[in-house]
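Here the structure is laid out as structure tokens; the discussion comes afterwards.
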Amino acid sequence: MSPTGHISKSKTPTPHDNDNNSISDERETWSGKVDFLLSVIGFAVDLANVWRFPYLCYKNGGGAFLVPYGIMLVVGGIPLFYMELALGQHNRKGAITCWGRLVPLFKGIGYAVVLIAFYVDFYYNVIIAWSLRFFFASFTNSLPWTSCNNIWNTPNCRPFESQNASRVPVIGNYSDLYAMGNQSLLYNETYMNGSSLDTSAVGHVEGFQSAASEYFNRYILELNRSEGIHDLGAIKWDMALCLLIVYLICYFSLWKGISTSGKVVWFTALFPYAVLLILLIRGLTLPGSFLGIQYYLTPNFSAIYKAEVWVDAATQVFFSLGPGFGVLLAYASYNKYHNNVYKDALLTSFINSATSFIAGFVIFSVLGYMAHTLGVRIEDVATEGPGLVFVVYPAAIATMPASTFWALIFFMMLLTLGLDSSFGGSEAIITALSDEFPKIKRNRELFVAGLFSLYFVVGLASCTQGGFYFFHLLDRYAAGYSILVAVFFEAIAVSWIYGTNRFSEDIRDMIGFPPGRYWQVCWRFVAPIFLLFITVYGLIGYEPLTYADYVYPSWANALGWCIAGSSVVMIPAVAIFKLLSTPGSLRQRFTILTTPWRDQQSMAMVLNGVTTEVTVVRLTDTETAKEPVDV
């Protein structure tokens, strides 16, 4: 650190854990501000922005849904997003070390969020592998999901042209199939109430199946060869190869840290916007497109009086922004200390929400075209999730001139949307463990190779003929209630134990002005209520897991709850361990374990007769500090 308080790329003053005696360390920082912004945007903007938000907006009152969505975004989503970015930038460590320094009693929060990210990465990359498989399949003059004369097709298969000729709505009533309260996250959005990732029923009505539906379910997934989660069947080696390619891409993007991933995201984060723009222009030129957009945006303000609409809005906001996975904290820890994290939080949150809104025009312009072509209602083709991007949208693309081109860029968009979100989840784990265990940091390349090898081996279960059942189980339980509980404890630890006043001073020290009263009220009161609201409503509506007509056995649901509980239990388990291993009376132990690491170091130095500026780990230059500004 220079005399003026400037932080160089090579050396960043920062406090360490108790097992480290120095107060500064070598920490890599982003080579440019844009690298950080693109990484955060790439993580937050993922598949759910394309397949989830537009349908929610349509289902919950059209344009009126923007009212509860905007309120939940402002009072719950952005404050939590801002909080986690600020924590990461100020403490300059991954989740485990950060929480160990902030509130030692709640160090288990760090372990919990790392374990949640670990579970999610087991299955999230399978979605990317599906996208890659479709991408490879698109290199043909005739897209394979357009006809019914393939070996995987059944006599009930109907191509799109036959559907149009007979006016049979074989796409099916998707809104019925996907009538859910809280929907699929698939990394940034997770099932909360037993709703189904049903793709086998998509495209199925009155005994008929669309060609696109049979291609996905009978060829890509081969679900017809499995009876359930107890019958995974053989590994599909084409999918296993695609999954391997995905992990190789992830490895060579992350093995050197942010120096490599920060450059890769220039493509993976920006390419989807180019494709969305192209698809938007193309969609608006299709017949019937404005009918779809009308359904998407026409406001029905009576909908906002329904509790489930507000739950949908809150759930979408929370899981779309993605606090609690440790990703925001990890990415921000590589910022320069005086970076304006407040501006970054507002900018990236706005871009994330705007992307979701624009994606709605891309999706519903094509759904309007499908409804117009098939002679059915929008309700009969409007859906979300895998059924939208792997069945409905591909079927529509196949009818356009130059369909191969449209298919290639669409699935490349899905691939890149998934990849940079996967980068974030993996980096959260790597950074947290590297900061807590220095040996891992010194052998990062080997550790990342081992981590992705483990992911691949476990991911093979999702590449089997019954792998979708395993995938669906993880999607339901890996990061639903557990992430909500973890972030609830984050909000409590920061606001009520560490203290919003102290946290505000930390932010003032970084950016020159403290957060205003509004942010403090949100952190202290609104955010915890926001999280409890989502959690309690989800628990009330909980139903055992199903998929189409298949009901998961009791042992599968029990396994799912064990997975969910294994991460959350780290919070009390680590707290109990800390209480038992800390000397002193019970009251003294609580005092020590709720005292931030910096204060403990300050007290230790004062007791040793040493009083020095280094006892308070702040980086503000008093001569250049800015005056407080209320925001």
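Cβ atoms here come from the backbone N, Cα and C positions, even for glycine.
Original residues only: the substitutions mentioned are not part of this model.
Feature annotations, courtesy of Swiss-Prot:
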BINDING   Gly42, Val45, Leu417, Asp420, Ser421  Na(+) 1 binding site
BINDING   Ala44, Asn49, Ser320, Asn352  Na(+) 2 binding site
BINDING   Asp46, Ala117, Asp121  substrate binding site
MUTAGEN   Met72 to Phe  3-fold increase in sensitivity to cocaine inhibition of transport
MUTAGEN   Asp121 to Gly  Increased binding affinity for cocaine
MUTAGEN   Ser426 to Met  Increased binding affinity for cocaine
By Cα-Cα distance, the member of binding-site residues Asn49, Ala117, Ser320, Asn352 nearest Gly42 (Na(+) 1 binding site): Asn352
Chain-internal residues near Asp121 (mutagenesis position), provided their CB is under 8 angstroms and they sit 6+ positions away: Ser422, Gly425, Ser426, Ile429, Tyr455
Top Cα neighbour of Leu417 (Na(+) 1 binding site) in the set of recorded positions Asn49, Met72, Ser320: Asn49
Listed recorded positions among Asp46, Met72, Ala117, Ser421 whose Cα sits within 10 Å of Asn352 (Na(+) 2 binding site): Asp46
Same chain, 6+ residues apart, C-beta under 8 Å of the C-beta of Val45 (Na(+) 1 binding site), given in sequence order: Ala269, Pro272, Ile351, Asn352, Thr355, Leu417
Cβ-based isolation winner (fewest other Cβ atoms within 10 Å) among the recorded positions Ala44, Met72: Met72
Of the binding-site residues listed as Ala44, Ala117, Ser320, the one whose CA lies nearest the CA of Ser421 (Na(+) 1 binding site): Ala44
DSSP three-state assignment for Asp46 (substrate binding site): coil
For Ser320 (Na(+) 2 binding site), the one of Asp46, Met72, Ala117, Asp420 that lies nearest, given that the recorded positions are compared by Cα: Asp46
Helix, strand or coil at Ser320 (Na(+) 2 binding site) [DSSP, three-state]: helix
Cβ neighbours of Leu417 (Na(+) 1 binding site) where a neighbour is any other Cβ within 10 Å: 29
Integer Å distance between the CA atoms belonging to Asp420 (Na(+) 1 binding site) and Ala44 (Na(+) 2 binding site): 9
Local backbone state of Asp121 (mutagenesis position), from DSSP in three classes: helix
